[in-house]
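As given in Swiss-Prot:
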| type | residues | note |
| --- | --- | --- |
| MUTAGEN | ASN72 to Ala | Does not affect polynucleotide adenylyltransferase activity. Increases cell apoptosis |
| MUTAGEN | ASN72 to His | Significantly increases polynucleotide adenylyltransferase activity |
| MUTAGEN | GLY73 to Ala | Loss of polynucleotide adenylyltransferase activity |
| MUTAGEN | SER74 to Ala | Loss of polynucleotide adenylyltransferase activity |
| MUTAGEN | GLY77 to Ser | Increases polynucleotide adenylyltransferase activity |
| MUTAGEN | ASP90 to Ala | Loss of polynucleotide adenylyltransferase activity |
| MUTAGEN | CYS146 to Ala | Significantly reduces polynucleotide adenylyltransferase activity |
| MUTAGEN | SER248 to Ala | Does not affect polynucleotide adenylyltransferase activity. Increases cell apoptosis |
| MUTAGEN | ARG268 to Ala | Significantly reduces polynucleotide adenylyltransferase activity |
| MUTAGEN | THR290 to Arg | Increases polynucleotide adenylyltransferase activity |
| MUTAGEN | ASP298 to Gly | Increases polynucleotide adenylyltransferase activity |
Amino acid sequence: MAEEGSSTKDSESFSVLNWDQVSRLHEVLTEVVPIHGRGNFPTLEITLKDIVQTVRGRLEEAGINVQDVRLNGSAAGHVLVKDNGLGCKDLDLIFHVALPTEAEFQLVRDVVLCSLLNFLPEGVNKLKISPVTLKEAYVQKLVKVCTDTDRWSLISLSNKNGRNVELKFVDSIRRQFEFSVDSFQIILDSLLFFYDCSGNPISEHFHPTVIGESMYGDFEEAFDHLQNRLIATKNPEEIRGGGLLKYSNLLVRDFRPADQEEIKTLERYMCSRFFIDFPDILEQQRKLETYLQNHFSDEERSKYDYLMILRRVVNESTVCLMGHERRQTLNLISLLALRVLAEQNIIPSATNVTCYYQPAPYVSDGNFNNYYIAHPPITYSQPYPTWLPCN
């Protein structure tokens, strides 16, 4: 009975895509995506279908078996619900492979880089281009994670418009989603097999069965959340520091909490994790600037609203941080918001702004000196912790 219950629960995670969804998936896989090179390197014109088939073929030739290939993230959400509010930014592909040693990690990286040679324009002398050169020219981000619970690597190919092609090679990973609406993965193998073997074009009456999975656990519930723009998750204590930024991104796109009572607990978890993962103010600044660049590159008007929402959440839900550190982060967010307004030339004129000043009580003290002598900033290290454990 236990096994039957487990099987039923697992089956709830999967769903068969309808024709409209398969059609959108076909469009995503066959759309030409430019990979922009640095310096004098030419732009590569690729499709997800071609890069997947090339990389998978070379991996198997090298002795690495690919269990399956999946479309992940916002692109998968776009396939399932076209106008879902999330857009279709990064094009995330997951290759499930075995990565038992460092040799496999290195082999995967070399295979991907060498695969890029296939997409160079005609006339380019490929013999003189090394994998290291290709990495410097076309790779925006290269990540390798090896822990007790996670073994995976990521190679992100550059796109100036923010539509990076991200190839993720996963042996094991503890958590693959933050919220139910970004928990979807679409298994591509049946469609890739169709491309390889079918002589007929894909159509409503002639297409393969394509399966989608929600890592949230309940596909129908997660699908309902995506359709109705609801925010929900499971085991929020497992969400990494970037979850706070994603949560604020959902709020600025008019998503709303599915459960108002649970959301404050969720916010406190995410704020605590953000400051644990990014304790230094410079780290926080880099993280925020990178997030804005990657997720709002063509949405300048939304940046300010996003930062104000993030500031409100940090201000209301931060419980594990010392007061001065919290104020420092709030000030950082405010300065970034001011910079966004300056870049958009919409800072209000001072003639239209009314400032209210309430003198502090100590001003009435006869010994109070209202002159301030500026001193250069003093750089010092902090030997004490900047966050406190939550109860």
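Every residue number used here counts from 1 along the chain in the order it is shown.
Each Cβ is built from the backbone N, Cα and C atoms, and glycine gets one as well.
Although substitutions are noted, the structure shown does not include any of them.
All features noted in Swiss-Prot, drawn onto the structure.
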residue: ASN72; record: mutagenesis position; contacts (Cβ under 8 Å, 6+ apart): ASP92, LEU93, ILE94, LYS168, GLN176, PHE184, GLN185
residue: GLY73; record: mutagenesis position; contacts (Cβ under 8 Å, 6+ apart): ASP90, ASP92, ASP182
residue: SER74; record: mutagenesis position; contacts (Cβ under 8 Å, 6+ apart): LEU86, GLY87, CYS88, LYS89, ASP90, ASP92, ASP182
residue: GLY77; record: mutagenesis position; contacts (Cβ under 8 Å, 6+ apart): ASN84, LEU86, CYS88, VAL181, ASP182, PHE184, LEU226
residue: CYS146; record: mutagenesis position; contacts (Cβ under 8 Å, 6+ apart): PHE105
residue: SER248; record: mutagenesis position; contacts (Cβ under 8 Å, 6+ apart): TYR306, ILE309, LEU310, VAL313
residue: THR290; record: mutagenesis position; contacts (Cβ under 8 Å, 6+ apart): none
residue: ASP298; record: mutagenesis position; contacts (Cβ under 8 Å, 6+ apart): ASN161, GLY162
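ARG268 (mutagenesis position) has a Cβ environment of 18 other Cβ atoms inside 10 Å. Take the CB of ASP90 (mutagenesis position) and look out to 10 A: across all protein chains shown you find 18 other CB atoms.
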